[in-house]
Amino acid sequence: MKFVDEAVIKVQAGDGGNGVVSFWREKFVTNGGPDGGDGGDGGDVYMVADENLNTLIDYRFQRFYEAERGKNGGGGNCTGKSGKDKELRVPVGTRAVDIHTNEIIGEVAEHGKKVMIAKGGWHGLGNARFKSSVNRSPRQKTLGTKGELRDIRLELLLLADVGMLGMPNAGKSTFIRAVSAAKPKVADYPFTTLVPSLGVVSVLPEKSFVVADIPGLIEGAAEGAGLGIRFLKHLERCRVLLHMIDIMPADQSDPAHNALTIIDELEQYSEKLAKKPRWLVFNKVDLMSEEEADEIIQNIIDALAWEGDYFKISAANRQGTKELCMKLAEFMDTLPREAEEKTEAEKVDFTWDYNHKDGLAGREVITEDDDDWDDWDDEEDDGHVIYVRD
């Protein structure tokens, strides 16, 4: 199935049901009081994480999703039925972003998690709500409010422990093939990797971690050049980054300059991402003598002023890959997993109001005329008084 990590949709929460004007009428009761019920609340729209999904491709074909409208109220103080919620099932790791404000509405990072992305409208009030000591037969009601309408961008962020970055043809996909059961495409031309891929690395029966490979970065990626900038977001949840450096590039470019380019593009894209733990991995050491490889590696380290961890491997021959994976597994045990950033509902600016309170404090009140209804207070029929409670 095609990998789709972004989709734009429109969601419409259900409108609230209207209140109703009704009076109690039955045999021997000709002047019963008001018994108009409230409407039902509109349905909400939710995003629900499903571990059985791994792409957002379904949301490329259907772009509009709508929750159910609340039912209108009825006589006999009957409240209308609330509208049915709409649930959008998405892969684990998906977040919803408001297109117009770039506000992160919420994200689902574990199976079954549910986040509201559009709020349904509040119910309208029936005329029974307007009964007072001075207005015994109110003919007023309120309408249900509109459900929230939002344009939303769904973004899928892969959940991985280790993220790989580097220039095209640095050997990232070859490394994943060497250490896991994943089989990404490998070839001797740039941008062989067109979409991110995941591999599970098992170093011991009880120790494993997930590695994410994204398309290679090139100079100017932060301004949109190449493919990698589209997928850098998938590294945001990784706990450590592996910077793969080809010490003998096929295009005869300077490996030190290439390494500096990757670091510069990473810093331009996200300061937070650039501050993540990062290891240098020098690949293709089998293509030259050990002395030549050590000399090139030292030149790169000096150019980067690097003081962190680095490793020498040959992904094609699996030289040094086992030791690197063992070190990564040990590092995972010492590095606590980042706490999930929770988006609290109170901080999300939904556009609904608490209209069940506003109904008596300035919201539009509808007055219905009906000659069949008798007002036993003998009020003049030349107009209606609408009382607003403070």
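Glycine too: its Cβ is placed from the backbone N, Cα and C atoms.
Within the model, the domain 'Obg' (1-159) carries an average pLDDT of 91. For 1-159, the entry in Swiss-Prot reads domain 'Obg', with the evidence type sequence analysis.
Listed in Swiss-Prot as a mutagenesis experiment, GLY93 to Ala is described as follows: Decreased intrinsic GTPase, not stimulated by 50S ribosomal subunit. Wild-type GTPase is restored; when associated with G-194. Applying an 8 A CB threshold to same-chain residues 6+ apart, the list for GLY93 (mutagenesis position) reads ALA49, GLU107, VAL108, ALA109, LEU156, LEU157, LEU158, LEU159, ARG237.
The domain 'OBG-type G' annotation in Swiss-Prot covers 160-333 and is backed by sequence analysis.
LYS172 (GTP binding site) counts 30 other C-beta atoms within 10 Å of its own C-beta, drawing on all protein chains shown. For 166-173, 191-195, 213-216, 283-286, 314-316, the entry in Swiss-Prot reads GTP binding site, with the evidence type sequence analysis.
As annotated by Swiss-Prot, Mg(2+) binding site applies to SER173, THR193, with the evidence given as sequence analysis. Secondary structure at SER173 (Mg(2+) binding site), taken from DSSP and collapsed to helix, strand or coil, is helix.
A mutagenesis experiment is reported in Swiss-Prot for this position, TYR189 to Gly, and the note states: Increased intrinsic GTPase, still stimulated by 50S ribosomal subunit. Wild-type GTPase is restored; when associated with A-98.
Here the C-alpha separation of PRO215 (GTP binding site) and SER173 (Mg(2+) binding site) works out to 9 Å. The most densely surrounded of the binding-site residues ASN169, SER173, SER314, judged by C-beta neighbours within 10 angstroms, is SER173. Here the Cα atom of SER173 (Mg(2+) binding site) is found 11 Å from that of GLY166 (GTP binding site).
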